Every structure is written in C-alpha cells, then in structure tokens.
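Novice: Supplied in structure tokens, the structure appears directly below.
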Amino acid sequence: MSSILPFTPPIVKRLLGWKKGEQNGQEEKWCEKAVKSLVKKLKKTGQLDELEKAITTQNVNTKCITIPRSLDGRLQVSHRKGLPHVIYCRLWRWPDLHSHHELRAMELCEFAFNMKKDEVCVNPYHYQRVETPVLPPVLVPRHTEIPAEFPPLDDYSHSIPENTNFPAGIEPQSNIPETPPPGYLSEDGETSDHQMNHSMDAGSPNLSPNPMSPAHNNLDLQPVTYCEPAFWCSISYYELNQRVGETFHASQPSMTVDGFTDPSNSERFCLGLLSNVNRNAAVELTRRHIGRGVRLYYIGGEVFAECLSDSAIFVQSPNCNQRYGWHPATVCKIPPGCNLKIFNNQEFAALLAQSVNQGFEAVYQLTRMCTIRMSFVKGWGAEYRRQTVTSTPCWIELHLNGPLQWLDKVLTQMGSPSIRCSSVS
C-alpha cells in the first residue's frame, strides 16, 4: 500500500494493511488519520502490541484496548466525529457498518461502550454484529368461511389521542453536528444499550408465540413465513390533510427525512423541494424549522426514530404504545437528539401468532399497527391545539412493508381474498 501521508510510521502501515473495504483517496487519508490518532493514544498506555495482536490474529480472546471516554462519548478525527468503537469496528471489520445499534459487546469485554466507564474499549473483536432474528412462521388454520366484508379498521384519525413525553430512563443524545464520511452513513449519538433495553422492553409482550388453541388442533395448519421486502418501508409526506409529492420507498437500513432542498436519494427523503399550490403561511413557517428532520433506522428487526431537528418530533406508533401499556393512539414527543424504538418485528410476530387464534378480525386489526405517523415541529392530541394529525402543518406516514405483506399472506391463508393492506387516513 502506498503511503498516503509523508512519514507514515511502520506500525500505522501494518495496521492499515488489515483495513477492510475500498475507499477513495480522501477517505483513505481519513482512515490513516484515525489509525494514527489511535496509535498515539495507545503508545502512552502500552497497549499498541495488544491492538496489533487483536487485528492480526482476529481473536476475541484478546485484552480490552481502551482509550479515554470523551464528555459526549464521541471521538473527533479531522473535523469528523463518531463513536470510537463504531469507527474502528468499521475500519477493521465491517465497512458497511451504519450505527452503534448494529453492535453488541461480547460478555468478556470489561470496558464496552454501553457500560459508560471512563475508558471505552475499541478492540473490534470485542464487539459482534447484531443479526436480524429469524421470525418463526405463523401457523394459520385454513378456514372455509370467507367474510362478506372486511371489519372496520380501528381509525385514530378522528379521535383525540393522549399525549406523552419521551420515556424516562433514556438519556438524550448529545446533539453535536457531525460530518459523515463520504459513502458512509453517519453514526447516531450516544445512547446506552443497557438503558435502551431496560426502558424500551418494559411491558413487552411475550415473544414466544402461543400454541394453537385446542379448537384449532384438528385443523389443517399452514405455516406462513415472513419475507424481507426490497423496500422495508414506504413514506408519504402530508401538509395538513393533503398528500404532497410522491411516496418514498426506503431500501437502506438508515435514512433521513429532512427539510432541505437537495435531491432525494436512497438515503435521504428531502422535503424542501416539494411544491404545493395550497400551502399556507403556517405550513411554510413549519417547513423552515424541519431542518435535519428525523433519521430512521431499520436494524436487527427493529425500527428506531432519531430526532435530528432542533425542534421535537411527535410519533404515533401503536407498536411502541403497546410496549409501554399506553393507549394505541398515544402520541409521544421525542425531543431533539433523542431516539425511540418505534417498531419491533419480534413483538409483532408474537401478536400475530396470538391474533390468529382469535380469528380474522383480530388479525385484520393489526394492519393499523404497521402504520406510524410522525409530525414535525408541531404536535397533536389532547394537550395541543391541534387534536388530529391532519391538523398538523407537516407530517409523514410510514407503512412497514414487511409486516403488512406478512399480514396479507396470513389473511389470504385464513380465507380472505388478497387485499392491499393500508391505513385509513
């Protein structure tokens, strides 16, 4: 490998030789600076040999390699900030790593990032990639009775939802602007995995599907499996009660919806360029405050929403609401710099398996759970002047395609005609 910067120490060259993935010239320079920065820190603490041993042997049974934890948990390398364990795991193991949500520390790691100690371990072999759990197939009895018409779907559009604030126990992330590396998705901020799990999983339904009820034991049971679609969600943008622009189809595991005027791409849905002849002054003012908007992650069968805007976002997620024991229509305020788990595939799978035992209508009602509504800047509900989502100036609706298609297959197996599942707006 040719020297990128003059006077590259031999140890840095050796470590760069183990780098994964191909980068352009600018990115190669940044990688070298990241390695030089780490080498400089480890020389002072005598851990350099252990780093080289871990990288060259690719062995988990190496020691923790630690650097001091900064105040906000991030490491700055050449005007770019990121979480240190993510930076070095991406550099030496997974060049396609998007976020710390994709990493889980090994049990043997004594200074894992999520432990919030004064030192943080950056040994890339002390972390493992979170794998998407395989969802068990739903066993569906084949019914002969086809419903004459679909039951009415629970519709939260015209009721006044309750309001709640960001769940206590989740620390807000530091809201420091960052410059993502070219071709990479930027890391999100600092949230303790332990705290996230403790708070988010409270009240979760039992994740093991219930066995079929005795009444179904003698029926012909057909397994209906979950299939991951090419586009994990579809996003529609609304101003008041009018849909604006085309539906965005998300294929990337991390993408943003923002208020800027850049052309949209697979990782960004930019609302700034969308025109609407009926746009009023209130909508125009709100659009100016969307800013960096919201980042959506789909990782390990879970969906997270992170507020990047300087103003709060407001989320109505029936799946999240069930986890907390709230009313299904509750709207949760997410302050700037915080993120919230808004959907969990395993929880949905358990609910679907239980609902099959309760009949067609119970399964059909889960359609509403696959739709998430989110408003920018202005909230709605009982505590706000605007009491319905269609009264908010700027909002989006997410349709989770995998769960919706799974529902469609289950309903078809139960005896319904094939339908296009959608929410009632």
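Glycine too: its Cβ is placed from the backbone N, Cα and C atoms.
Pulled the feature table from Swiss-Prot, pasting it below:
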- THR8 to Val: Reduced phosphorylation, increased transcriptional and antiproliferative activities. Further increase in transcriptional and antiproliferative activities; when associated with V-179 and A-213 (MUTAGEN)
- 10-136: domain 'MH1' (DOMAIN)
- LYS41 to Ala: Greatly reduced interaction with DNA and JUN. Abolishes interaction with DNA and JUN; when associated with A-40; A-44 and A-43 (MUTAGEN)
- LYS53 to Arg: Slightly decreased monoubiquitination (MUTAGEN)
- CYS64, CYS109, CYS121, HIS126: Zn(2+) binding site (BINDING)
- THR179 to Val: Reduced phosphorylation, increased transcriptional and increased antiproliferative activities. Further increase in transcriptional and antiproliferative activities; when associated with V-8 and A-213 (MUTAGEN)
- SER204 to Ala: Increased transcriptional activity. Further increased transcriptional activity; when associated with S-208 (MUTAGEN)
- 232-425: domain 'MH2' (DOMAIN)
- LYS333 to Arg: No effect on acetylation. Completely abolishes acetylation and 97% reduction in transcriptional activity; when associated with R-341; R-378 and R-409 (MUTAGEN)
- LYS341 to Arg: No effect on acetylation. Completely abolishes acetylation and 97% reduction in transcriptional activity; when associated with R-333; R-378 and R-409 (MUTAGEN)
- LYS378 to Arg: Greatly reduced acetylation and 85% reduction in transcriptional activity. Completely abolishes acetylation and 97% reduction in transcriptional activity; when associated with R-333; R-341 and R-409 (MUTAGEN)
- LYS409 to Arg: No effect on acetylation. Completely abolishes acetylation and 97% reduction in transcriptional activity; when associated with R-333; R-341 and R-378 (MUTAGEN)
- SER418 to Asp: Decreased activity (MUTAGEN)
- SER418 to Ala: Increased constitutive activity (MUTAGEN)
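Provide an account of the burial state, proximal residues and distances for the features listed.
Specialist: The 10 Å shell around the Cβ of THR8 (mutagenesis position) contains 16 further Cβ atoms across the protein chains shown.
When pLDDT is averaged over the domain 'MH1' (10-136), the result is 88.
Look at LYS41 (mutagenesis position): DSSP puts it in a helix.
LYS53 (mutagenesis position) falls within a helical segment according to DSSP.
Taken residue by residue with DSSP, CYS64 (Zn(2+) binding site) is part of neither helix nor strand, so it is coil.
LYS333 (mutagenesis position) falls within a strand when secondary structure is assigned with DSSP.
A 10 Å cutoff on Cβ-Cβ distances gives LYS341 (mutagenesis position) a total of 23 other Cβ atoms nearby, all chains included.
Around LYS378 (mutagenesis position), taking its Cβ as the centre, 22 other Cβ atoms fall within 10 Å, counting all chains.
A simple way to gauge crowding: the CB of LYS409 (mutagenesis position) has 17 other CB atoms within 10 angstroms, across all the protein chains here. A helical conformation is recorded for LYS409 (mutagenesis position) in the three-state DSSP classification.
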Novice: Any idea what DSSP makes of HIS126 (Zn(2+) binding site), helix, strand or coil?
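Specialist: DSSP assigns HIS126 (Zn(2+) binding site) to helix.
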Novice: In the domain 'MH1' (10-136), how many residues does DSSP call helix, how many strand, and how many coil?
Specialist: 56 helix, 18 strand, 53 coil
Novice: Highest Cβ count within 10 Å among the binding-site residues CYS64, CYS109, CYS121: which residue is it?
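Specialist: Counting Cβ neighbours within 10 Å, the top one is CYS121.
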Novice: Could you check the recorded positions LYS41, LYS53, HIS126, LYS333 and say which one's CB has the most other CB atoms within 10 Å?
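Specialist: Neighbour-count leader: HIS126.
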Novice: Within 8 Å of the Cβ centroid of the Zn(2+) site residues CYS64, CYS109, CYS121, HIS126, which other residues of the same chain have their Cβ?
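Specialist: Everything else in range on the chain: LYS63, ILE65, THR66, ALA105, MET106, LEU108, GLU110, PHE111, ALA112, VAL122, ASN123, TYR127.
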Novice: Looking at the recorded positions CYS109, HIS126, LYS333, LYS409, which has the shortest Cα distance to THR8 (mutagenesis position)?
Specialist: HIS126
Novice: How many whole Å apart are the CA atoms of CYS64 (Zn(2+) binding site) and LYS53 (mutagenesis position)?
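Specialist: Approximately 12 Å lies between the Cα of CYS64 (Zn(2+) binding site) and that of LYS53 (mutagenesis position).
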